[in-house]
Amino acid sequence: MGKGDPKKPRGKMSSYAFFVQTCREEHKKKHPDASVNFSEFSKKCSERWKTMSAKEKGKFEDMAKADKARYEREMKTYIPPKGETKKKFKDPNAPKRPPSAFFLFCSEYRPKIKGEHPGLSIGDVAKKLGEMWNNTAADDKQPYEKKAAKLKEKYEKDIAAYRAKGKPDAAKKGVVKAEKSKKKKEEEDDEEDEEDEEEEEEEEDEDEEEDDDDE
């Protein structure tokens, strides 16, 4: 990914993110010359957040609401630079892209890693999962690969039916075209799958973080 547009509004922050920012500022004031062990610091913040009352969290939730309003207001007036591709519209009724074997593996092991290391960031959790997958034997990967292959097969049937709705000839043409360029299509699909999975993982992690905020 290239560098983003510097004029693009800063992303909105969650109540927990504001809390961590405040903790960091407090730590800097108390220990201006001390270096921070980020992993240890994150863990302490996470533990402290979980013991806070709803009233104590209220201040940070108000900050998050105000920041969300600021972000939405700025995005209304933000004009993307020329040449920047807009994200293609996704029909909510379209069949959902199937997860890859790695994504299925991540879904199974992510909660375990988060439970063992509650202070880890989204990026560190993803890195750990990647290392685990790379160190997994081919035989142990097979159940995930078989499940992913079945889901992909089902998706291809579902998407063909979805695209053929209202276009009777499209299904026939689609089958012939798919046979001719199946390899190319699979490569393109795999690339898109990876992008979608990254987005889905981020969304899942953000949702989980927001759930922690609400507790």
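Cβ atoms are placed via backbone N, Cα and C, with glycine included.
Bear in mind that the values here come from a model prediction, so they are computed numbers and not experimental data.
Quick look at what Swiss-Prot annotates:
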| type | residues | note |
| --- | --- | --- |
| BINDING | Gly2, Lys3, Gly4, Asp5, Pro6, Lys7, Lys8, Pro9, Arg10 | heparin binding site |
| MUTAGEN | Cys23 to Ser | No effect on nuclear localization. Decreases interaction with BCN1 and impairs in autophagy induction. Abolishes cytokine-stimulating activity and no effect on chemoattractant activity; when associated with S-45 |
| MUTAGEN | Cys45 to Ser | No effect on nuclear localization. Decreases interaction with BCN1 and impairs autophagy induction. Abolishes cytokine-stimulating activity and no effect on chemoattractant activity; when associated with S-23 |
| MUTAGEN | Phe103 to Ala | Disrupts association with chromatin; when associated A-38 and A-122 |
| MUTAGEN | Ile122 to Ala | Disrupts association with chromatin; when associated A-38 and A-103 |
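Feature annotations (Swiss-Prot) mapped to structure.
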residue: Pro6; record: heparin binding site; DSSP class: coil
residue: Cys23; record: mutagenesis position; DSSP class: helix
residue: Cys45; record: mutagenesis position; DSSP class: helix
residue: Phe103; record: mutagenesis position; DSSP class: helix
residue: Ile122; record: mutagenesis position; DSSP class: helix
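Neighbour density for Lys8 (heparin binding site): within 10 A of its CB lie 14 other CB atoms from the protein chains shown. Cβ neighbour density within 10 Å is lowest for Cys23 among the mutagenesis positions Cys23, Cys45. Among the binding-site residues Pro6, Lys8, Arg10, none has a Cα sitting within 10 Å of the Cα of Ile122 (mutagenesis position). When other Cβ atoms within 10 Å of the Cβ of Phe103 (mutagenesis position) are tallied across all protein chains shown, the result is 21.
Separating the Cα atoms of Cys23 (mutagenesis position) and Pro6 (heparin binding site) is a whole-number distance of 27 Å. The CA atom of Lys8 (heparin binding site) is located 30 Å away from the CA atom of Phe103 (mutagenesis position). Cβ neighbours within 10 Å of Arg10 (heparin binding site), excluding its own Cβ and spanning all shown chains: 9. Taking the Cα of Cys45 (mutagenesis position) as the reference point, the closest of the recorded positions Pro6, Arg10, Phe103 is Arg10. When the alpha carbons of Phe103 (mutagenesis position) and Arg10 (heparin binding site) are compared, the span between them is 29 angstrom.
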